[in-house]
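> One structure is given below, represented as structure tokens, and several questions about it will come after.
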Amino acid sequence: MAKTYDYLFKLLLIGDSGVGKTCLLFRFSEDAFNTTFISTIGIDFKIRTIELDGKKIKLQIWDTAGQERFRTITTAYYRGAMGIMLVYDITNEKSFDNIKNWIRNIEEHASSDVERMILGNKCDMNDKRQVSKERGEKLAIDYGIKFLETSAKSSANVEEAFFTLARDIMTKLNRKMNDSNSAGAGGPVKITENRSKKTSFFRCSLL
């Protein structure tokens, strides 16, 4: 059967239990919202194909369990991820504080140049906010990561978040292909991991 997409990107949603990762996934993949989701057991995924710059990109989005007892299972999925969204709940201070621990997990288990984005979810619940937008932005700047506040319930910034991450991945792939073409003088293209550019790339376009 003919392939119906030009690229396949594997994305990962990580963060504490209850921050809304599953709700974000369902909002993006099915444009649906459900307040009765139970906590993810282990890992699950959804697929949505989008179009960017005339190319069809199949997004395979993995939703991971936030509980400690599933950590060994979920970290096994970090390695093949091309983009990772770190999600916290703006009404839950602890989930924000733990973003640093999740970043440490990425550094230990994921590819060194994986694209990352921090999402402050549940921004529709501003009356219960414990984490200011400014604190989220500062944390993102400190790590050289893009940042958005989202709401799976109202759908605010959900599309933008996934499209931005996909575009960043595609930009990186295109640059690697161009670099390979220049180096190979027309030879076969081989996409390789470039560890030395990790920090400088993320700081090109903040927030």
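Residue numbers in this text run from 1 along the chain shown.
Every residue, even glycine, has its Cβ placed from backbone N, Cα and C.
In case it helps, Swiss-Prot gives these features for our protein:
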type	residues	note
BINDING	17-23, Thr35, 39-40, Gly66, 121-122, Asp124, 152-153	GTP binding site
BINDING	Thr22, Thr40, Asp63	Mg(2+) binding site
MUTAGEN	Thr72 to Ala	Loss of phosphorylation. No effect on GDI1 and GDI2 binding. Reduced binding to CHM and CHML
MUTAGEN	Thr72 to Glu	Phosphomimetic mutant. Loss of binding to GDI1, GDI2, CHM, and CHML
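Tell me what's around each of these sites.
Over all protein chains present, the Cβ of Cys23 (GTP binding site) has 23 other Cβ atoms lying within 10 Å.
Cβ neighbours within 10 Å of Thr22 (Mg(2+) binding site), excluding its own Cβ and spanning all shown chains: 22.
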> When you measure from the Cβ of Ala152 (GTP binding site), how many other Cβ atoms are you left with inside 10 Å?
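So the number of other Cβ atoms within 10 Å of Ala152 (GTP binding site) is 28.
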> In whole Å, how far does the CA atom of Val19 (GTP binding site) lie from that of Asp63 (Mg(2+) binding site)?
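Here the two Cα atoms are 12 Å apart.
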> What's the CA to CA span in angstrom from Ser17 (GTP binding site) over to Asp63 (Mg(2+) binding site)?
11
